[in-house]
Amino acid sequence: MVLGKVKSLTISFDCLNDSNVPVYSSGDTVSGRVNLEVTGEIRVKSLKIHARGHAKVRWTESRNAGSNTAYTQNYTEEVEYFNHKDILIGHERDDDNSEEGFHTIHSGRHEYAFSFELPQTPLATSFEGRHGSVRYWVKAELHRPWLLPVKLKKEFTVFEHIDINTPSLLSPQAGTKEKTLCCWFCTSGPISLSAKIERKGYTPGESIQIFAEIENCSSRMVVPKAAIYQTQAFYAKGKMKEVKQLVANLRGESLSSGKTETWNGKLLKIPPVSPSILDCSIIRVEYSLMVYVDIPGAMDLFLNLPLVIGTIPLHPFGSRTSSVSSQCSMNMNWLSLSLPERPEAPPSYAEVVTEEQRRNNLAPVSACDDFERALQGPLFAYIQEFRFLPPPLYSEIDPNPDQSADDRPSCPSR
């Protein structure tokens, strides 16, 4: 008898969402099928699946041991979230080559269902970073007598949902800073920066309204700017490795001496990025909005406002502090807080982010320069995949103006 051959071995998931993409959360049931197609008749010892979820970090550092001796120090750490095994055909022992242990599979296509439940405890969101990752996968192994096993692995995505409708993420973020430039014995007037955003939590695809006032009482020409940064932190063996990446930015008008610029809701759109990861012990992903003043020949004046990128978008009537920039007409008076009859909610995370977009979106930048211009050219490079048009005209004003701003002395007349 001529034995048949394995033509294909595939894994498919039973997707329960409209996008037909396998996306799950803690406590969900992951189900699917192992699809086997054979030509002719084959004998099988076992068909197994192995499902696993884990976070893993790894990086290396060069060390100097003295006397021109150098060595490499490896830093690795791993956290396992679940480990599930099941046998779809056959038995546990693959070394049993007796005829009694074989199962015959006839020519054609065959499906073998599998199912397992994810832990109820919080799981880290799927992530691919510079020095680590969070991955979830199912692996199928087909074992046959006297032949090498056929193996296949397929990943699926897990989101640990972050609801931005919680009070802590709906609270406004604001700050004020001032800087005085000195050159030898000469001191110029101060440069002041005040900035505020409506809330801390956003989802990809939303635009952040930036309210800011920049006053230039110095003798130099300055430029106000804003940027969204992602910070990846990896932990292993008591050490920490950090990577900072630019995800979006914008530039204001140049300010000459004695001038002031006001941003009344300047828009900065959040591109497709991974949500924040805050509950993993070895990988942490955080975001911040940096509003800053580019000062030639001096350290920049910058103000960091923390952000959380979530997966559950803002409810249309969730809060009076909710951003309505993407749902309301441009001529709506923001001060009156009048809402449209049926505003459209911001897009959900799955609607705007694909795995390919998330991986390709981030452009690495140096994390240790702290905004010093050590190299030629602009401080922040554009992400080539995301070139932003100028923000639309916006006539809305800050509903909660800083009363002390009216009492602040303006630049002296020149």
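Using N, Cα and C of the backbone, Cβ positions are placed for all residues, glycine too.
Original residues throughout; no substitutions modelled.
As written in Swiss-Prot, here are the features:
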| type | residues | note |
| --- | --- | --- |
| MUTAGEN | Lys48 to Glu | Abolishes interaction with ADRB2; when associated with E-52; E-85 and E-139 |
| MUTAGEN | Lys56 to Glu | Nearly abolishes interaction with ADRB2; when associated with E-58; E-135 and E-153 |
| MUTAGEN | Arg58 to Glu | Nearly abolishes interaction with ADRB2; when associated with E-56; E-135 and E-153 |
| MUTAGEN | Lys85 to Glu | Abolishes interaction with ADRB2; when associated with E-48; E-52 and E-139 |
| MUTAGEN | Lys139 to Glu | Abolishes interaction with ADRB2; when associated with E-48; E-52 and E-85 |
| MUTAGEN | Lys153 to Glu | Nearly abolishes interaction with ADRB2; when associated with E-56; E-58 and E-135 |
Listed mutagenesis positions among Lys48, Lys56, Lys153 whose Cα sits within 10 Å of Lys85 (mutagenesis position): Lys48
Least surrounded among the mutagenesis positions, given as Lys56, Lys85, when other CB atoms within 10 Å are counted: Lys85
For Lys139 (mutagenesis position): intrachain residues, at least 6 apart, with Cβ closer than 8 Å: Ile49, His50, Ala51, Arg52, Lys151, Leu152, Lys153, Lys154
Candidates Lys48, Arg58, Lys153: member of the mutagenesis positions with the richest Cβ shell (10 Å): Lys48
